[in-house]
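J.: Below are the structure tokens for one structure; questions will follow.
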Amino acid sequence: MAAGKLKKEQQNQSAERESADTGKVNDEDEEHLYGNIDDYKHLIQDEEYDDEDVPHDLQLSEDEYNSERDSSLLAEFSDYGEISEDDEEDFMNAIREASNFKVKKKKKNDKGKSYGRQRKERVLDPEVAQLLSQANEAFVRNDLQVAERLFNEVIKKDARNFAAYETLGDIYQLQGRLNDCCNSWFLAAHLNASDWEFWKIVAILSADLDHVRQAIYCFSRVISLNPMEWESIYRRSMLYKKTGQLARALDGFQRLYMYNPYDANILRELAILYVDYDRIEDSIELYMKVFNANVERREAILAALENALDSSDEESAAEGEDADEKEPLEQDEDRQMFPDINWKKIDAKYKCIPFDWSSLNILAELFLKLAVSEVDGIKTIKKCARWIQRRESQTFWDHVPDDSEFDNRRFKNSTFDSLLAAEKEKSYNIPIDIRVRLGLLRLNTDNLVEALNHFQCLYDETFSDVADLYFEAATALTRAEKYKEAIDFFTPLLSLEEWRTTDVFKPLARCYKEIESYETAKEFYELAIKSEPDDLDIRVSLAEVYYRLNDPETFKHMLVDVVEMRKHQVDETLHRISNEKSSNDTSDISSKPLLEDSKFRTFRKKKRTPYDAERERIERERRITAKVVDKYEKMKKFELNSGLNEAKQASIWINTVSELVDIFSSVKNFFMKSRSRKFVGILRRTKKFNTELDFQIERLSKLAEGDSVFEGPLMEERVTLTSATELRGLSYEQWFELFMELSLVIAKYQSVEDGLSVVETAQEVNVFFQDPERVKMMKFVKLAIVLQMDDEEELAENLRGLLNQFQFNRKVLQVFMYSLCRGPSSLNILSSTIQQKFFLRQLKAFDSCRYNTEVNGQASITNKEVYNPNKKSSPYLYYIYAVLLYSSRGFLSALQYLTRLEEDIPDDPMVNLLMGLSHIHRAMQRLTAQRHFQIFHGLRYLYRYHKIRKSLYTDLEKQEADYNLGRAFHLIGLVSIAIEYYNRVLENYDDGKLKKHAAYNSIIIYQQSGNVELADHLMEKYLSI
């Protein structure tokens, strides 16, 4: 410390004498000087340094120090005289320490030289002594240029001359060349390595010049020489903290705190480091220890007060004298209230840092950062506040669920009303910053009413004094998705010019966007862009607002700009990284320290601790659950009140439900790896994005293309499932219903493909596909959507999937026929040989179950519950297979299976119709010798079909029977009889569908017979528009 004062005095005196024409060193000297410094930099390379006080961050992986460089160093620093082996070794160790080299152990000799023995005073060469004398004289007369030149000459001839380096540094300091001064003193310190005070001067100067690495090294040398130099430990710890070396900074402050646990500044720094190191609970514990110590002290004061009257006057007088010698540093209020107690004894036994409102404010912030102990935080803050206000006896407030003790609501409390007047007159108001933090904790527990009660106290304060608290409350409300309330606290900030920034415009615009006030949102997003035109996130949000305002041109234009700017920013980042090294290499050499900061090992922030991740997960899950429940309730109300009759109303419903489904789909736990695949529908479950901005650009790009893409999760996430029946506030059955309803509504009102993608996502969810009933429902919903598509292959695949899963199920077989009742795609599927082979294998599988034997070519048995003791056949399988054979013109084969059906269901109209048509078509193929007999046989079945329809069915089926019989006669050329049945269709029934077909066929017959007038009449009556 004395050396530091000496340097300052010397600087002040010399500065007064310094002439105005003091110039820079000549070019030759400067070149020589920096040439030397470059040599020294090469010498100060990074190897392992053995001293435990020197930080390991200074250890670099370089080549080992070799003997050639040792020799060159000695040659440069040689005084042209013989030097002892010990002198050589000591000096080399000093240079190795300067460059973080490993210090070599001294060789043992037979002389028994003791370790650490002082070396003899060096004898200077006469020439060097003469130059040094001349340099000192020039320095004294303030001829700094001459002095600098002479000292450089001294260093050339005697590179180990401490005085030359030290005084040369003084000259640079007077000239304002502080970096050169620091470098010179740094070398001088190595030549006088045992002077820790000089090391400290160099360390402080290095820190002032922001030469962090060099400053840390110098402070480490100070601490290694004087482990009790607490200022150096403090300064080095602050440098560690600055460079992100949290573990080393924490170690330093822990040592300081152990040495002086009553320094509030050290306590605060240690608490901050604990927070930075993700040890928030340790920070809270520090302040709780201080609080408990204060509680214990107050209890001791109250106990001592009872015995104060028994103490002697002499003892009190002695204590008064001692008190005069050492004034108390804290608890002045206690001394004023209780002046007669034995304060000497209290201070000696119960010394502690005072716990006041400032300490409580810090404690409240720590509980906010902890995020998982809001309830405990609220209780602790209330307890501490009562203690500060000397109301610690009012413990009944601990059982009050709200914070009414701090406002006028306390007068409604019966227990408070029964207190003594002295207790009621005590202070109950808390500082506004603590009240706001208490409100933030309440908000984190989803107690919005109590939180707003605290925030509204801001209205009673001078606005300019608490503007930052307005912003803090508004930001927290935005984070909690209470957008309308957040607007109330953001809006007043606009009246202050210093708050009209992007930090306010951006969240305020988001709030207006969320409440669908898009015009106002657009205004604030535009203001934010004026403040920060390169912020792409704001531009993306504004583009989305234009989309919501039905301005597609501006939306697409902004989106193109954002994409281009994003590419440009990525290119700029890569270019900047590639140029960093070259820019560092070309920096001015005169501004570099000997130990360059660029050689620091790159600091990597430590990974998040499991505790930190768990805390964030709990907080996030709580917010998501509240959002899910809220949206679900809104969706239910909308469904009940508005219905889904209009496409516009359906779109609103779809938007709400899509957000819920996206939240569910983001949970990676639900998707088995073996079943996961890329998903390209409205729910992008497998695509991952590097940043939120990339996701937003991708999503808006889909909107620009007209796709139905809704905002969803950014990336897959893994969630700890704590319940087997629900997720995020909804039961799995409710989630399943949302998926199914959403798929059907989207398929109906928007896009069949998007509706199908929702079902496919649900089929990949393990909690769904492990439930047989849900699996059945998903397959039928998917079939219902596929039926709206004109995709023959997709329909056939889904039908086969159903038939395989629900093997031999008659309802599923009915669904198969219902699904293929119209259109050319249905006929193509029925006539496909693939379907014929599929059902033949199913028939064989059924027969194997029926006769309890293996059948060659049968399908695998998936239905293990087939019970057929009477060995009955399956009419559904026979009928479907017969239809497939009939559709592919295999009439004879079809008749074989239809004949088997006739035995079981002789009065089924469709069996008789198919048998009749099969006989007729077989006869028309001219592949039988008795064609006319087969036609008669076919007509017999057709008349039976007609009779069954006429006697047992409605007019619609009767009309169908007349038409089919007429069409059969038309086929075999008996047109007069065909016309009779066609006329029945035209005249006896009201339904017009078959009338058009009957009229068209009648027109063909009349035209062939030459009756054009009657044909025109039918054309005009039935086929004209």
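Quick reminder: no glycine exception, Cβ is built from N, Cα and C everywhere.
Here Swiss-Prot notes a mutagenesis experiment, Tyr172 to Cys, with the remark: In PCF1-11; increases RNA polymerase III gene transcription. According to Swiss-Prot, the mutagenesis experiment Leu469 to Lys carries the annotation: RNA polymerase III defective. Defect in the recruitment of BRF1 into TFIIIB-TFIIIC-DNA complexes and diminished direct interaction between TFC4 and BRF1. Decreased binding affinity for BDP1 incorporation into TFIIIB-TFIIIC-DNA complexes and inhibited binary interaction between BDP1 and TFC4. Glu472 to Lys appears in Swiss-Prot as a mutagenesis experiment; the accompanying note says: RNA polymerase III defective. Under its mutagenesis annotations, Swiss-Prot gives Ser541 to Ile the following note: RNA polymerase III defective. According to Swiss-Prot, the mutagenesis experiment Arg728 to Val carries the following note: In PCF1-6; increases RNA polymerase III transcription. Among the mutagenesis entries in Swiss-Prot is Arg728 to Glu, noted as: In PCF1-8; increases RNA polymerase III transcription. Under its mutagenesis entries, Swiss-Prot includes Arg728 to Gly with the note: In PCF1-7; increases RNA polymerase III transcription. Natural sequence variation is annotated in Swiss-Prot for Ile280 to Thr, with the remark: In strain: SK1. Under the heading of natural variants, Swiss-Prot lists Met635 to Val and annotates it as follows: In strain: SK1.
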J.: Rounded to an integer, what is the Cα-Cα distance in Å between Leu469 (mutagenesis position) and Tyr172 (mutagenesis position)?
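T.: Cα-Cα, rounded: 49 Å.
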J.: If you compare CA-to-CA distances from Ile280 (variant position) to each of the recorded positions Tyr172, Glu472, Ser541, Met635, Arg728, which comes out shortest?
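T.: For Ile280 (variant position), the closest Cα among Tyr172, Glu472, Ser541, Met635, Arg728 is found at Glu472.
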J.: Within 10 Å of the Cβ of Met635 (variant position), how many other Cβ atoms are there?
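T.: Counting Cβ neighbours of Met635 (variant position) within 10 Å gives 19.
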J.: Would you mind ranking the recorded positions Ile280, Leu469 by how many other Cβ atoms sit within 10 Å of each Cβ and giving me the lowest?
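T.: Minimum Cβ neighbour count within 10 Å, taken over the recorded positions Ile280, Leu469, occurs at Leu469.
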J.: Give the number of CB atoms, excluding that of Glu472 (mutagenesis position) itself, located within 10 Å of its CB.
T.: 20
J.: Nearest to Ser541 (mutagenesis position) by Cα distance: which of the recorded positions Tyr172, Glu472, Met635, Arg728 is it?
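T.: Going through Tyr172, Glu472, Met635, Arg728 one by one, the Cα closest to that of Ser541 (mutagenesis position) is Glu472.
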J.: Work out how many Å separate Glu472 (mutagenesis position) and Tyr172 (mutagenesis position) at their Cα atoms, rounded off.
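T.: One finds 49 Å between the Cα atoms of these residues.
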J.: What does the structure give for the C-alpha distance between Met635 (variant position) and Arg728 (mutagenesis position)? Integer Å is fine.
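T.: Checking the Cα atoms of Met635 (variant position) and Arg728 (mutagenesis position) gives a distance of 16 Å.
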J.: Which of the three DSSP-derived classes (helix, strand, coil) applies to Tyr172 (mutagenesis position)?
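T.: Note: Tyr172 (mutagenesis position) is helical by DSSP.
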J.: At a 10 Å cut-off from the C-beta of Tyr172 (mutagenesis position), count the other C-beta atoms across all protein chains.
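T.: So the number of other Cβ atoms within 10 Å of Tyr172 (mutagenesis position) is 22.
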J.: Would you count the other C-beta atoms found within 10 angstroms of the C-beta of Ser541 (mutagenesis position) for me?
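T.: There are 21 of them.
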J.: Relative to the Cβ position of Arg728 (mutagenesis position), how many further Cβ atoms are located within 10 Å?
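T.: I count 20 other Cβ atoms within 10 Å of it.
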J.: Pop the Cα-Cα gap between Tyr172 (mutagenesis position) and Arg728 (mutagenesis position) into the table, whole Å please.
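T.: Counting only the Cα atoms, the answer is 68 Å.
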